[in-house]
Amino acid sequence: MTNIRKTHPLIKIINHSFIDLPAPSNISSWWNFGSLLGLCLMIQIITGLFLAMHYTSDTTTAFSSVTHICRDVNYGWLIRYMHANGASMFFICLFLHVGRGMYYGSYTFMETWNIGIILLFATMATAFMGYVLPWGQMSFWGATVITNLLSAIPYIGTTLVEWIWGGFSVDKATLTRFFAFHFILPFIIAALVIVHLLFLHETGSNNPTGLNSDADKIPFHPYYTIKDLLGVLMLILFLMTLVLFFPDLLGDPDNYTPANPLNTPPHIKPEWYFLFAYAILRSIPNKLGGVLALILSILILAFLPFLHTSKQRSLMFRPITQVLYWMLAANLLILTWIGGQPVEHPFIIIGQLASISYFSIILILMPISGIIEDKLLKWSL
């Protein structure tokens, strides 16, 4: 009798995706982040569901409902901080996952890559709306500042902002709809993840060399299930260390003050994982220009397949582009630091230089270095 996992209509889908899936034999730990992102999404949906049972999306009670969760609900503090810090872990894994894709040329799987970009945008939208829900000072002012950016759109901007707000300012209508969207989006993300995997399994995984690995495939289980399990344990260790010892390390103290429309905090800034994009936004003096640069800072990922000039897929054997890649990584850290600093000298000029180099490295220097490397190898025509 044939094994049920190979014949049952539902189980065989899981079998082809996680058990008998042919995987390259040489994929490194950089390939662990896909499964870790799946784990993060599950943690966020489960903790979020339990938080939603006790949360009220009303401006008068939102802040106190979060306080109630932390003080009165059994292990409410644990659920709340797992959810808040789980978002940080989610973005750490996301950035490393995207960085891996850039380094090893995984963006040549166009469908998988484009769904990934949509997933990144959806996750950023979800995280932004989630940050508004506790209705602290930074929640309120963050929502006001970021939604206000849409007013830079010519002609329809102001109308659009008021439509999103549900009034003439961020108020009860805004909070209620943000809660509704924050609840539904993770399930949309989960559906997109399935599509992401569907497209990936059409082509099979990439590997560090960037070469075709059809001649040397191994089954996903037990080799990569056990490898993923190590990553899972490390992620949980890191997350729980953060939650139990440093729960407020990545948060903003201003968010422990209830939202007050009459009192603006001295430095309005988003969560740490948006700071690089926030720095790019602030580095351009023009409002519309800043918004376009902000969107382009993420959307530039969609142009990577067209900017690939090298005859090699991966950066594994491309030392010049490797140097540029790590310069880009360092540049992103500088942008993250600048995004959290006040708008004054010398931070303004550092942010502007870092923004210019961010786009220059991706759009100009990396494509040129790809051509140079091909010439050095006498591969070019």
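Just so you know, glycine gets a Cβ as well, placed from its N, Cα and C.
What you are looking at is a predicted structure, and each value in this text was computed from that prediction instead of being measured.
The DSSP secondary structure for His182 (heme b b562 binding site) is helix. What Swiss-Prot records for His83, His182 is heme b b562 binding site.
Annotation note: His196 (heme b b566 binding site) sits in a helical segment as assigned by DSSP. Taking the Cβ of His196 (heme b b566 binding site) as reference, residues of its chain lying under 8 Å away and at least six apart in sequence are, in sequence order, Thr112, Ile115, Gly116, Leu119. Sequence annotations record features per position, and here Swiss-Prot assigns heme b b566 binding site to His97, His196.
Annotation source Swiss-Prot lists ubiquinone binding site at His201. His201 (ubiquinone binding site): 14 other CB atoms within 10 A of its CB, across all protein chains.
Long-range C-beta contacts of Leu233 (variant position), restricted to its own chain and to partners at least six residues apart, with a cutoff below 8 Å, are absent. In Swiss-Prot, a published natural variant is listed as Leu233 to Phe, annotated In strain: Isolate FMNH 167358.
In the three-state DSSP assignment, the secondary structure recorded for His97 (heme b b566 binding site) is helix. Taking CA atoms as the reference points, His182 (heme b b562 binding site) and His97 (heme b b566 binding site) are 23 Å apart.
You'll find the Cα of His201 (ubiquinone binding site) roughly 17 Å from the Cα of His97 (heme b b566 binding site). Note: the CA-CA distance between His83 (heme b b562 binding site) and His97 (heme b b566 binding site) rounds to 20 Å. In this view, His97 (heme b b566 binding site) is surrounded by 20 other Cβ atoms within 10 Å of its Cβ, with every protein chain counted. Following the DSSP three-state reduction, the secondary structure of His83 (heme b b562 binding site) is helix.
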